[in-house]
Amino acid sequence: MSDNRRRRREEDDSDSENELPPSSPQQHFRGGMNPVSSPIGSPDMINPEGDDNEVDDVPDIDEVEEQMNEVDLMDDNMYEDYAADHNRDRYDPDQVDDREQQELSLSERRRIDAQLNERDRLLRNVAYIDDEDEEQEGAAQLDEMGLPVQRRRRRRQYEDLENSDDDLLSDMDIDPLREELTLESLSNVKANSYSEWITQPNVSRTIARELKSFLLEYTDETGRSVYGARIRTLGEMNSESLEVNYRHLAESKAILALFLAKCPEEMLKIFDLVAMEATELHYPDYARIHSEIHVRISDFPTIYSLRELRESNLSSLVRVTGVVTRRTGVFPQLKYVKFNCLKCGSILGPFFQDSNEEIRISFCTNCKSKGPFRVNGEKTVYRNYQRVTLQEAPGTVPPGRLPRHREVILLADLVDVSKPGEEVEVTGIYKNNYDGNLNAKNGFPVFATIIEANSIKRREGNTANEGEEGLDVFSWTEEEEREFRKISRDRGIIDKIISSMAPSIYGHRDIKTAVACSLFGGVPKNVNGKHSIRGDINVLLLGDPGTAKSQILKYVEKTAHRAVFATGQGASAVGLTASVRKDPITKEWTLEGGALVLADKGVCLIDEFDKMNDQDRTSIHEAMEQQSISISKAGIVTTLQARCSIIAAANPNGGRYNSTLPLAQNVSLTEPILSRFDILCVVRDLVDEEADERLATFVVDSHVRSHPENDEDREGEELKNNGESAIEQGEDEINEQLNARQRRLQRQRKKEEEISPIPQELLMKYIHYARTKIYPKLHQMDMDKVSRVYADLRRESISTGSFPITVRHLESILRIAESFAKMRLSEFVSSYDLDRAIKVVVDSFVDAQKVSVRRQLRRSFAIYTLGH
């Protein structure tokens, strides 16, 4: 039985050997013995367990062939493979790229990575384009070699892919995703939010392409490339900020402007990369100077006040204005941070450091340990970081409200752009960040809000001409500017402006003249860049109580473009100048500006000036003349600008002014501070029956005019009373009284029409326009006359000894003359302006004298004051 079985197996083996392909070479095996012809019943082939029914499978032909073709690599000649052979150990020069490779820039490296990723994606897509039916059908088919048909089909597809140079290579060079999305298709948002839509790869590439075309192709009316010139200027100055006008982007590509307003953080990242690429077209090696270019957005159309910011503005672009009140030092902030694992020494990162949260490493990717980790100071990238406090400008705070403030973060080259006291305009991203102290204070989760500045500019003069009409009560339009010029051509414009100062206050023409001169101001000068001369006019109002001094100060506060009100008792030296306090977060000393610093390029109003102590008053000496405040406290040595006019009101000693005593004995002010006031107005509450009657009539009429709805009732009541009295009296007498009253009213109305006050809103804009646009020059003036006046004033001052006259008063005459020229919107100071200025200074000097010499001085200086 076993012999028959063995014979049958031998026949099967011979049949399988004959079935080999005829082209197959004859198989040679070690020992000259064919394993197929070996006896099956040999001990090597018998089941070791002795089971006759189970035998080992016959070895596969391929496996046997592989075993027979093996080469012993560990023989005695193995070391000869490593011996040097100079004839063969040479590389083919055609196959070796030994050219020097330049270091790629960050933008070029990202572009190549994106191209390689896209190529790999296309290869994967083409390799698996068969549908399921074809795969199932191919899996069931075998070729004559026994290989699945599907594999051969895929192999052919790879071969076709390599051979289709014209189609595939062109697709790799030109990104097909860029061709799929156009600028119009970007508006069809296919995501839950703008942020998700922008971060999609095809959308971000399309946005980058359109932004690049905008920077390279946008032209002005003359056909000149706007941003090409700015990029060249950026390269010449080695700057890292490129200013982009938002209105230009909105006109050229509106959908991108919408994305920028809604998702500024994502858009600015793309914009910065595009700006770097555009800059490298002009300066290929610019990345060696600055690794990044920051796009600064300007002229954003919507301006918010700090109190108008709400949760709907979070993560969007906002534009706010305010005054910088506090500024921290400059700190290095982590941007891209790398860590060293102290156990295995590997470097982890880089990780992008966001301003909202701190990066924490949980474990090392190399050794899987949980630390400790240390920041790699050499490979970590830092950037400048600074925080400033922005407060609402004094003129924009609603009545009865406290000014709001916000923290603003300045990064990169924006640090130290502004100083405390400067009014700035910030365009940035309104963000929220976690504040543990705020949560503990409120007892429930809330977030603090900050503004991450994108651009910051100091506000200089008017901004309405840039397209912001109607946003500010002090801005003007072109039509209003023509109205200003028309008003300035009036011969009596100076008297009309003086009459328009505090029209609800009767009389005090000298005070109104001084206030008008202070509001318009003179022209600051810088002599050869070495010595600066102030152009602001300081005024001191000294007089009896109840003479409307505080009312005039309040009027100036509402009229001036920028005014800060302070009182003598409530203001200290640091409150007026500057203070140094410790920052609660960084524990460093920071600088905060006082009232004079906040009133920079405006007016500082100080009531109850006599109530200040001498130490506090001496602190403003430097601010009144040099218009700067020097600080040297807590290791901070700096100088702050205080370019403002000071209008102060004070009461005399004892409550009332004594005309029999000189000025120095009526007020407890020292000569150094008195000499710093350009105009001194002494107000006396004298008893004059006629003047008191006119004052009472004016006050009553003011109250009556404030209730216009009662005019008709009052007229009807008067007619009724007149009718009843006509019955009792004769008609002739009544008619005579009515005619006399009518003539008196006509004379009063005619006088009011001759000098009608300018509307307050128009006057505010007129003053601001004159301060920012008009800079009159001293040309063809009678300087000898000024010299004579100064000499006469000095002589009389020494003889009377009541009011000191210094060289500052000589400069005051010129400043006041320039202010009168500004009232006329004139480019030159005329002799008429000079005569008015001399009269103001002389009257100020004479009124400060005691009554015994006042009349004599008026006669002495009549030659300078008559006719004005």
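Using the three backbone atoms N, Cα and C, a Cβ is placed for every residue, glycine included.
What you see is the original sequence, not a version with the noted changes.
Copied over from Swiss-Prot:
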- Cys364 to Tyr, Phe, Ser or His: Loss of activity (MUTAGEN)
- Cys367 to Tyr, Phe, Ser or His: Loss of activity (MUTAGEN)
- Glu392 to Lys: In allele MCM2-1 (VARIANT)
- 493-700: domain 'MCM' (DOMAIN)
- Gly543, Asp544, Pro545, Gly546, Thr547, Ala548, Lys549, Ser550: ATP binding site (BINDING)
- Lys549 to Ala: Reduces MCM2-7 complex helicase activity. Abolishes MCM2-7 complex helicase activity; when associated with MCM5 A-422. Reduces MCM2-7 complex helicase activity; when associated with MCM3 A-415 (MUTAGEN)
- Arg676 to Ala: Loss of MCM2-7 complex helicase activity (MUTAGEN)
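Annotated features taken from Swiss-Prot, shown on the structure.
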{"residue": "Cys364", "record": "mutagenesis position", "DSSP class": "coil"}
{"residue": "Glu392", "record": "variant position", "DSSP class": "coil"}
{"residue": "Gly543", "record": "ATP binding site", "DSSP class": "strand"}
{"residue": "Ala548", "record": "ATP binding site", "DSSP class": "coil"}
{"residue": "Arg676", "record": "mutagenesis position", "DSSP class": "coil"}
Field: Rounded inter-Cα distance in Å - Cys364 (mutagenesis position), Ser550 (ATP binding site)
entry: 71
Query: Can you name the residues of this chain that are 6 or more positions from Thr547 (ATP binding site) yet have a C-beta less than 8 Å from its C-beta?
result: His508, Val683, Arg684, Asp685
- prompt: If you measure Arg676 (mutagenesis position) to Gly546 (ATP binding site) at Cα, how many Å is it?
  reply: 26
- prompt: Within 10 Å of Gly543 (ATP binding site) (Cα-Cα), which of the recorded positions Cys367, Glu392, Lys549?
  reply: Lys549
- prompt: Tell me which residues of the chain lie with their Cβ under 8 angstroms from that of Glu392 (variant position), as long as they are six or more apart in sequence?
  reply: Ser305, Leu306, Arg307, Gly322, Val323, Pro403, Arg404, His405
Statement: A correct count of other C-beta atoms within 10 Å of the C-beta of Ala548 (ATP binding site) gives 20
Message: Residues other than Gly543, Asp544, Pro545, Gly546, Thr547, Ala548, Lys549, Ser550 within 8 Å, Cβ to Cβ centroid, of the ATP site?
response: Ala649, Asn651, Val683, Asp685
- prompt: About how far apart, in whole Å, are the alpha carbons (Cα) of Asp544 (ATP binding site) and Cys367 (mutagenesis position)?
  reply: 85
- line: Min neighbour Cβ count (10 Å) across binding-site residues Gly543, Pro545, Gly546 flags Gly546
- prompt: Within 10 Å of the Cβ of Cys364 (mutagenesis position), how many other Cβ atoms are there?
  reply: 20
